[in-house]
Every structure is written in C-alpha cells, then in structure tokens.
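Here the structure comes first, spelled out in structure tokens, and everything after it is commentary.
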Amino acid sequence: MAVSRAPAPDSACQRMVWLFPLVFCLGSGSEVSQSSSDPQLMNGVLGESAVLPLKLPAGKIANIIIWNYEWEASQVTALVINLSNPESPQIMNTDVKKRLNITQSYSLQISNLTMADTGSYTAQITTKDSEVITFKYILRVFERLGNLETTNYTLLLENGTCQIHLACVLKNQSQTVSVEWQATGNISLGGPNVTIFWDPRNSGDQTYVCRAKNAVSNLSVSVSTQSLCKGVLTNPPWNAVWFMTTISIISAVILIFVCWSIHVWKRRGSLPLTSQHPESSQSTDGPGSPGNTVYAQVTRPMQEMKIPKPIKNDSMTIYSIVNHSREETVALTGYNQPITLKVNTLINYNS
C-alpha cells in the first residue's frame with residue numbers, strides 16, 4: 001500500500017510557519033462537532049504492525065486530519081495531514097523513530113509495536129464545512145503465545161479406576177491468558193488444573209484438550225486417557241509393590257537368621273550329654289551300669305550268725321560296671337575312648 005508523506009521541515013521556524021494556517025483553520029471552525037460514542041478496541045502483536053482504521057462519514061470532505069495519542073495523561077500530536085490540496089497532501093510526522101505512517105485511507109499504521117504503544121489514540125477530522133469529527137481508539141499490544149506444556153500424574157485405584165491429575169502450564173507469559181481444559185465437545189472443565197477418573201472397563205478412550213488463548217493467538221495440546229493410564233494399568237499399584245517388597249525383605253531376614261543359627265550350632269557341636277540325658281547322673285551310680293567295675297566292701301552285721309566253714313579260696317568277687325560320660329573319660333585318661341574299671345569286692349567270713 002502506498003504511503004504519501006510530505007518532506008520534513010528544515011527547521012523549527014519553518015515547522016511553526018507551516019502549522020500556523022492549520023491552527024488558524026481549526027480555530028475558526030464552527031462549534032458543531034461529533035465523535036464516536038465508544039472507543040474502538042484494537043489489538044496488536046508485539047514486534048508486528050497495527051493499523052487504526054479511519055473512515056470518513058458519507059458526504060463529508062476532510063480538510064485537516066490530526067492523529068493524537070495520550071501520554072502521561074496529556075494529548076500528544078503524532079501526525080498532521082493537510083488535505084487542502086487532495087492531490088498533494090502535506091503530512092507532518094513528529095515520530096523521530098519513523099514508526100508511524102499513513103495509509104491511502106489516512107489510517108494510522110504503527111510498525112514494530114512495543115508494550116509502550118498500548119494506550120488511547122484519537123483521530124480529529126476537520127471537514128470543508130468546518131465540522132469537527134473525532135474517532136477514538138484503544139490499542140492493546142499482546143505477545144504471541146508459546147511454550148504450552150502439560151504435566152500429568154496417574155494413579156490406579158483399588159477398584160481398577162485410573163485417576164489422572166492434569167496441569168497445563170504456559171511459560172514466559174507476563175500477561176493475563178485464558179488457560180483451561182476441555183473435554184470432547186468443547187466442554188470446559190474449568191481451569192488449568194483438573195482431576196479426572198477413567199474406568200477402562202466401562203468406557204473407551206477419551207481425549208482432553210488444553211487450550212490457551214489471548215487476543216492475538218491461541219494454542220492447544222491434547223492428551224488421551226488410554227496413553228496416560230497405560231503405564232499404571234500394565235504395572236501393579238504402588239501399594240501392592242510395597243507389600244510384596246516388604247514380605248520379601250522379611251523373608252530374607254528370617255532365612256539369613258536361620259542359616260546363621262545353624263552355622264553357629266554346628267561350630268559349637270552338639271549339646272552336652274548331661275543336658276541331653278539328665279538321667280545319666282542317676283544311672284552312673286547304679287551298680288548295673290555297663291562299662292565300669294565298682295568294688296564294694298560288704299560288712300557283716302553285728303548279730304551272731306552261723307558262719308559256714310571257710311573254704312579255700314572262699315573269696316567272692318562282685319563286679320560292677322560303671323559308665324562315665326565322654327567328658328569324664330577324657331578328663332581322667334586324656335583319651336576319647338571309654339574305659340572299664342574293675343573293682344574286686346572281697347567278702348571275708350570270719351568265725
């Protein structure tokens with residue numbers, strides 16, 4: 001689109017001289033004026049261009065157009081267009097950065113938008129019949145959305161239902177942005193963080209969409225319940241894994257303890273015979289115990305009794321075998337073998 005622009009004045013004096021007839025014309029106009037009731041809302045993208053459209057009323061011929069913008073609660077003139085000679089309009093541009101231009105319809109074009117360009121703008125038109133018409137605009141500058149990410153956490157409940165926590169995050173955004181989750185059919189779930197439950201036995205795969213949007217752009221990311229719950233459905237729940245792990249650890253500890261006890265018992269040997277056979281202490285004194293010979297001397301009672309005639313070699317020998325434990329045997333002999341002690345009991349019969 002072609003842009004018509006007048007040469008810039010060479011000095012401040014020439015600029016004042018050039019503006020004087022314009023001010024005179026504006027001052028001598030009639031008191032009749034009209035303006036748009038509500039400002040026209042315009043949206044621009046950061047770093048791109050925005051156009052504030054200007055449309056003259058039907059049957060009206062513009063003589064002077066002045067574009068103003070508000071800065072620190074005051075009106076600042078940005079562009080002045082003199083249309084006294086429509087074939088060669090004169091334009092004064094006060095923008096030193098040359099970001100302001102005029103289209104063929106005398107609309108205001110702002111290039112390389114910044115956040116500072118946000119604000120109120122007015123177009124003041126003076127017609128040939130000295131009528132003043134004012135158009136108002138509100139320009140908002142937005143940044144295009146980017147880096148939309150989703151996070152999820154799934155949990156398999158005891159009844160077989162998959163519980164899904166969904167979060168939608170828009171990074172590096174300083175402006176207010178609408179972020180929400182939607183179910184099938186564009187049904188809003190009411191926010192960037194939602195919790196849903198999905199039972200694979202009673203329902204098929206479902207899709208949920210996270211949508212983020214502002215005045216100039218929108219983004220969306222979709223997820224499916226089947227893909228989110230695939231991991232927990234194929235793996236046992238955490239509580240079952242914990243239970244199985246605990247049982248395994250306890251079993252291993254018990255097995256190690258039993259093996260250690262057996263090893264210690266084998267190293268110490270079998271239990272002492274005295275503890276295994278407590279009756280042995282009683283049986284060792286018995287005269288009939290095999291393995292030892294005990295000699296006992298028997299004294300005749302004091303009562304008179306008839307004594308038989310002694311016979312040559314009339315002595316009697318009583319053998320008694322006494323058993324000793326292995327430990328007693330080793331202590332007595334130094335050898336780990338049983339010994340047999342024989343004691344002759346002599347019974348003398350004296351007349």
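Cβ from N, Cα, C; glycine included.
Modelled residues match the original; the substitutions are not represented.
Taken from Swiss-Prot, the feature domain 'Ig-like V-type' covers 36-130. Residues or ranges marked as domain 'Ig-like C2-type' in Swiss-Prot: 147-210. Under the heading of mutagenesis, Swiss-Prot lists Tyr295 to Phe and annotates it as follows: Strong inhibitory signaling in germinal center formation (absence of SH2D1A/SAP); when associated with F-335 and F-349. Among the sequence features in Swiss-Prot, the mutagenesis site Tyr319 to Phe is noted as follows: Decreases inhibitory signaling in germinal center formation (absence of SH2D1A/SAP); when associated with F-295 and F-349. A mutagenesis experiment is reported in Swiss-Prot for this position, Tyr335 to Phe, and the note states: Strong inhibitory signaling in germinal center formation (absence of SH2D1A/SAP); when associated with F-295 and F-349. According to Swiss-Prot, the mutagenesis experiment Tyr349 to Phe carries this note: Strong inhibitory signaling in germinal center formation (absence of SH2D1A/SAP); when associated with F-319 and F-335. One entry in Swiss-Prot concerns the mutagenesis experiment Tyr349 to Phe. Its note says: Decreases inhibitory signaling in germinal center formation (absence of SH2D1A/SAP); when associated with F-295 and F-319.
The DSSP breakdown of the domain 'Ig-like V-type' (36-130), given as helix, strand and coil counts, is 3 helix, 45 strand, 47 coil. Averaged over the domain 'Ig-like V-type' (36-130), the predicted model reaches a pLDDT of 90.
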